[in-house]
Structure formats: C-alpha cells, structure tokens
Amino acid sequence: MKKSSDKSPVRQHDTATQINSDAVSSSTSFTDSDSTCSFLTPSMEFPDRISFRRIDFSEAAPTGVVLPSTSSELTRSNSSENKIPNEDISVSTSSRYLVFDKILALMKKSPGRRGDKTSPARRLDRSDAVRRNIDYDAGEDSSSLLITRSLDFPNRTSFRVDGVDDGEIDRIYQYIGVSGPEDFAISSDAWKARMEHERSSSDVVNKLKSLDLDSREAGPSGGVVASSSMNHKFQGHDLSEAGSIGVVVASNFTLSESNKIENLNSLRDKEIVDGDMVENRCGIERKPTILVKSRGYLVHNDDVGVGGGIKGVRPPVLNVPRADKEVVDGGTVESKSGIEWKPTILVKSKGYLVSNDGGIKGVTSPVLNLRPTDKEVVDSGTVENRRGIKGVRPSVLKPPPVMKLPPVDLPGSSWDILTHFAPDSEIVRRPSSSSSSENGCDEEEAEDDKVEKEETGDMFIQLEDTTDEACSFTTNEGDSSSTVSNTSPICVSGGSINTSWQKGQLLRQGSFGSVYEAISEDGDFFAVKEVSLLDQGSQAQECIQQLEGEIALLSQLEHQNILRYRGTDKDGSNLYIFLELVTQGSLLELYRRYQIRDSLISLYTKQILDGLKYLHHKGFIHRDIKCATILVDANGTVKLADFGLAKVSKLNDIKSRKETLFWMAPEVINRKDNDGYRSPADIWSLGCTVLEMCTGQIPYSDLEPVEALFRIRRGTLPEVPDTLSLDARHFILKCLKLNPEERPTATELLNHPFVRRPLPSSGSGSTSPLIRR
C-alpha cells in the first residue's frame, strides 16, 4: 500500500482515519454462545487524541465470530465523557506513520481478509477462559446449544454385524444414541390407548354408514362435530334437547355448499364425543348440519323450537336398516347406533308366531312355516329329538356283517426272528388278524348253536404237494368256548383222554413247553406238554383258543410216522396238550448217546419222508423239521412231533426261535407274504436235518444266530463235509437248492438212492430198524 505523497496535515489525517477504519473493520472478536463477551476497541481521532470505547457483542452469531461491517464503531470522542483527560496521548507527525505501519501489519495478519494465506490465529475456547480466571456460569441448556445441525443426523446410515465381537450391537446402540432395544419398544399402555382410539373411530364410521344418508342430508345427532371452514375455529352447539342419542354427524364434510356427504372416509379424521366439542385431526373447522331428536323424530336443529317441538310439517321417520336391530322376544329393541325403534316382534302363541301387540287382535296373523329343526325323520316314522318318540316307533336296523380279512401267516417272518434276539423287555408282540369262518370238523353242532366262528391268519396253512391242494384250517370258536377242568379233557376223536389224569416225571424240554409223563385213571400212559399261559401276556386267551382248534384237527391225523395228538386241557395258568408217549426221546438225544451209521441215517430219513408226504397230502406243513422235533420209540420208529405248533408265534419262546433259525429256508427269512412257508421249506429243513445226523452238529454251528441269519438270507449254504458218502452229499445238496421250485418233493426224494439202500441184517433177527451196538 503506497503512502500518500501529500504532506499536508489535513490529508494525512484523512488518510489515517480511512486506514484506521479498515483495520478495525478487519479485526475479530470472539463471543461465547452462553455469555456475552466484550472487549475494548480503539477509536482513533486524528490529529487530536486516541481513545477507547467498550462495545457489546451480545447480539453475535452462535459461531462466535463478530466482524464489524461498518466504521460506525469508530467514533470521534468530542464529548467530555469519551475523553480520557488524565491519559491523553499527544501524537506527533513523525509517530503517525509508526501507528500506520502497525495497523497495516495487523491487517495483513487478519485471517478474515481476502487472499490471505497465512494460518489463522489460535481460537479462543472455553479452556482459555478458565485459565484466565474469567467467571463462567454455564446454563442448563448449554450443551444442547453447542450441538450443530450437522450432528443431529449421523453421517453413517448402515451398519455391518460380523458376529466376531460381542460388543458390536452395543456400539451400534451407542452410536445412534440409544441405550438398548428397549428404547424402540412401545409401552403396553400406549398400545392399548391407540387400539381403543382406532376401535372407537371405526365404530363411529360403521354406525354412520348404516344410516340412510342419501334420504336425509344428515345422520343421527346428539353431539357436536366441528367442520367445514378452513379459516374459522370450531364452534360448539348445545344439543341437550336431542335426548340420549349421543351422536352428532356433519352432513357437509366437503368444502362445497351441498349438505350431502360426498366422502365418508373423512370421518376417520374426526373424534366424536358425546356432548362435547370435538376437533378433527387435521385441524380443519367445518360447520355441520346437525339432526336432533324431537318427540321420536330426527329433524334439523334449526327447525326445533324453544319448547322442543317441530316447526312446520312433521318430517317422516328415517328408515333405519334392519341389520342394525337386535330383536328380543317380547320387548322394544334398540338399534346398534343407539336409536330406539319399535319393531314388529313375532312371539310364539299356541304354536303360532304372531305379532307382539299384547295378544292376537282381529285377524290372526299368518303362520310362518318353520322347518322342524328339532326333529329327526326316520324312514319308518318320525322321531322327535330329546322329547321322546311320537307316532310309530322305527325298526332297529340290522348291523352289517363282519368284514372278513384275508388270512395272513405272520409267524416265522424275518422281523419276528430279529425281535426274538432282543431281550424279553424289548420284544413287541404282534397282534394277529382274524376273520370269521365256520368249523368244518363239527358242522352239525355249529348249525344248531348258530355261533359265529373266527379264522385267524396265524392258523392259515397254504400247501403245495403232488396234488397241488391248498386248504385252510379253522381255529377256535368265538364266544362259545368253555373252561375245561383238569379231570375233563376235550374229546376230539378216538383214543383221547376222557378221565382224570396225574402228571408224572419230566421227560424233556420241548420247543414249546415242558413234556411230562402222565397216567390216566384207566392206567394208560401218555405224554403231556405243559404250556404256561402267563408267558403269553394279554393275548393268551386268543392264542390258546387258536391252539385248541388246531390240535382238534391234528388229532384226526393217523400215521405211523406222525406223533398223535390226544386232546387238550387247561387250568387258570397252564394249557396241557396230550400226546402219544415216546420213550426213547428225540434224534438229537440219540446221536448224542450213540454213533449212528449211514445206513441207519438212511432208514430214519425214509421214515421222515413218509411222514412229510402224509402231512403235505393232508394239507399240513411241519415248519420245524430238525432232530429235536423228531422222536424215536422203543421199536426204532421215527415220529414227527410239534408240527402245526410253530404257526402260533405267541407260543414260540426266544430260545426256540434262535434254535429254529439254523434250519430255516432262505425264502422263509426273506418272505414278504404267505408264500414263505410252503412244502419246499420243509424239504430245505430236511436237508439240514440229514446233515446234522451225519456230522453230529447243527448247520452253521460256527456262527452266531444273527450272523447265520444274514448268511441264509444271502443264500450261503451250510458246509457239507467231503467225508460224507456221495449219496449223502447228493441228497443233502438236492434238498438245499436256493430256488424253492428246484427242490424235489417228498415223493420224489423217496426214490433217491440214499434212502433206497438195503437195510443191514441183524444178528438177533429183530425187525426193528434200530441198529444196536
């Protein structure tokens, strides 16, 4: 900035004054938002004196920076109070330029000057004020004033939660300024109040819609509703003469002059209170057309006189829809909107529905034909519900016949075998399905008694032999079975036990119970098999009835190689099966005591085939061919025992099922229907039995029962030693064909060389087939 070349005092004075004004205007001062801060500003007067005045900056902006925009703050101190007489400073002409230089330096350092690139001066903050012992009294709302507008809205609008740190959610709450998820919750009281408000508003709208608003220019009245001017406040109307209706509706809800309601949805913005002035939510004042009740009529409020009467012609009564009525028998009914109406009520009088006018007057009202909903109509008569029968009593319908279920052969399936390997507590017994049939053994007695008899799937037998015959056999009689005492066994055929008997010593433990020797009163010895009923559970009675019916049929079989059944008896806890007594025991006991040669094995095999041929021809399947179930008498005659009992799975204990597994055919284990137990299954068991007699060991003797089960299922044959004769090996392998259709029948096997070899001669001349050492 150039200095003026003019040396006159007047020009120098004017120049200094202008420079001083610019310097002061570029100076800065600081204020606090909570208190007023003032400072001394130099007021220069040239050429006389330099004085100072105090300037108040209480009107400063919140930013804390005050920039004087005019030079009015620099005033000449001509008055006596602005001068400082004791501190006057004389300014010479030589020192004036020094002052100007200082002012210019100050102007260059000012941060508010344009084009200045120097760093701004340090800002005065509250910490400096405390150091300088300046008293500072912060107000209660000082913290809120310091927050700028930019801090009201966080600059971060999205957050990512990785789930690694446990404090991520807490930091988000802290960032947005809440303490936790509870700050977002709505209190139950506020929610209930809001719901009550919405419910009351919707009820009012429903009531207004139910009225015929088109026939009249208003609805029900009785309160105050504010409407229809945008520029006026609400005005309340006293409608105490309207009665106890309690509802006021404005008809001109739009800003037009028409009194009709053009938009019922505008009612959602109103809150109607009985007898009080109500303001709508939008704050818009409207002038309603109000209807009031006067002597039973709804009329305009302007037509009601001082005494409550109606001016001019009485208007017609509004037609309120029937849907708003609640009809109560014998009294006046109020509609839902609170308006009293006198409906036509029908009451029941002497069986007729008539008008409730205090009785039937004049012409009797027509009777309504109501359908007798409390009656039940039957083809042969009318039955009145819960009031007894009037008229002809209907006939009782005959129940439909019992549905016959297809017979199912459940015992011996692979599932039953697997479950029997489990402990006793884990075994789940299967219920047997049954259907009705008749007993062919005693048809005349069944016809006389007319008792329905049942056929159980467990007792169904399907066979296939040389004649391809198949038949089913009955079991028990349904409800006609009677309890037999110990002294009166069931008589089924000749040779049965008809007198009392006594149990003797134990002979052996059979597959289905213990076998004892017994004697009758006539001195006849026989064997009795004792089966415990306690082991059969809740289905013991059904199981025993099935077994009794089966034994009744087996008792009719007569063959030298078949063990004869002689009847049954039972008491409270046991079932007794009477059998033919065989003293020498089973083949299992025999080959354990003696060494049996091939010739004797061939003889026993021929007798077994004779017995199987007879059973298959009669329609029976043994199901349990093995050495333990084949008995030998004192003459060396082989007898098949325990046949037929294996069909009743309830009588099979766990031990017998494990032992029977080693002789089972693969189709029996893998079967899915009744085709598993057919005559070829007995042929497979016969081959295992011959192998057992030849080796003195049961088949699959080196395997556990479960492992043997899977071996048989996969079709793995038992080991046949090479030490056996060729005929014996060929006979065994012929019986152990995996395909049941490839196995020969019992009749065909009787022609095999293994069973047709000649019998050895006996030195004693005995005709017994048993060869003694």
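Think of each number as a place in line: the chain as shown, counted from 1.
Here the Cβ of each residue, glycine as well, is placed from N, Cα and C on the backbone.
Source: prediction; values computed, not measured.
Annotation of the mutagenesis experiment VAL492 to Ile in Swiss-Prot: No obvious abnormal phenotype.
The annotation domain 'Protein kinase' is assigned in Swiss-Prot to 501-755 on the grounds of sequence analysis.
DSSP assigns VAL515 (ATP binding site) to a strand in the three-state reduction. VAL515 (ATP binding site) has a Cβ environment of 22 other Cβ atoms inside 10 Å. Look at Swiss-Prot and you will find LEU507, ARG508, GLN509, GLY510, SER511, PHE512, GLY513, SER514, VAL515, LYS529 tagged as ATP binding site, backed by sequence analysis.
In the three-state DSSP scheme, GLY523 (mutagenesis position) falls into the coil class. Swiss-Prot documents GLY523 to Glu as a published mutagenesis change and attaches the note In summ1-3; suppression of impaired plant defense responses in mkk1 mkk2, mekk1 and mpk4 mutants.
The mutagenesis experiment ALA527 to Thr is recorded by Swiss-Prot, whose note states: No obvious abnormal phenotype.
Within 10 Å of the C-beta atom of GLU530 (mutagenesis position) sit 18 other C-beta atoms, taking all shown protein chains into account. Swiss-Prot documents GLU530 to Lys as a published mutagenesis change and attaches the note In summ1-19; suppression of impaired plant defense responses in mkk1 mkk2, mekk1 and mpk4 mutants.
Quoted from Swiss-Prot, the note attached to the mutagenesis of SER538 to Asn states: No obvious abnormal phenotype.
Looking at Swiss-Prot, the entry for mutagenesis of GLY611 to Ser says: In summ1-17; suppression of impaired plant defense responses in mkk1 mkk2, mekk1 and mpk4 mutants. If you take the C-beta of GLY611 (mutagenesis position) and look for same-chain residues 6 or more apart in sequence within under 8 angstroms, you find HIS559, ASN561, ILE562, VAL638, LYS639, LEU640.
Positions annotated as active site, proton acceptor by Swiss-Prot, on the basis of sequence analysis: ASP624. The secondary structure of ASP624 (active site, proton acceptor), as reduced to three states from DSSP, is coil rather than helix or strand.
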Query raised in the report: In angstrom units, rounded to an integer, how far apart are the Cα atoms of GLY513 (ATP binding site) and GLU530 (mutagenesis position)?
Result: 6
Query raised in the report: Taking Cα atoms as reference points, which of the recorded positions ALA527, GLU530, ASP624 is nearest to LEU507 (ATP binding site)?
Result: ALA527
Requested in this report: Would you mind checking how many other C-beta atoms are within 10 angstroms of the C-beta on ASP624 (active site, proton acceptor)?
Outcome: 27
Query raised in the report: Where does GLU530 (mutagenesis position) sit in the DSSP three-state scheme?
Result: strand
Requested in this report: Find, for the listed recorded positions LEU507, ALA527, the residue with the lowest Cβ contact count at a 10 Å cut-off, counting only other Cβ atoms.
Outcome: LEU507
Query - For the domain 'Protein kinase' (501-755), the mean pLDDT of the predicted model - result: 84
Query - Candidates GLY523, ALA527, GLU530, ASP624 (recorded positions) - the one closest to GLN509 (ATP binding site) by CA - result: GLU530
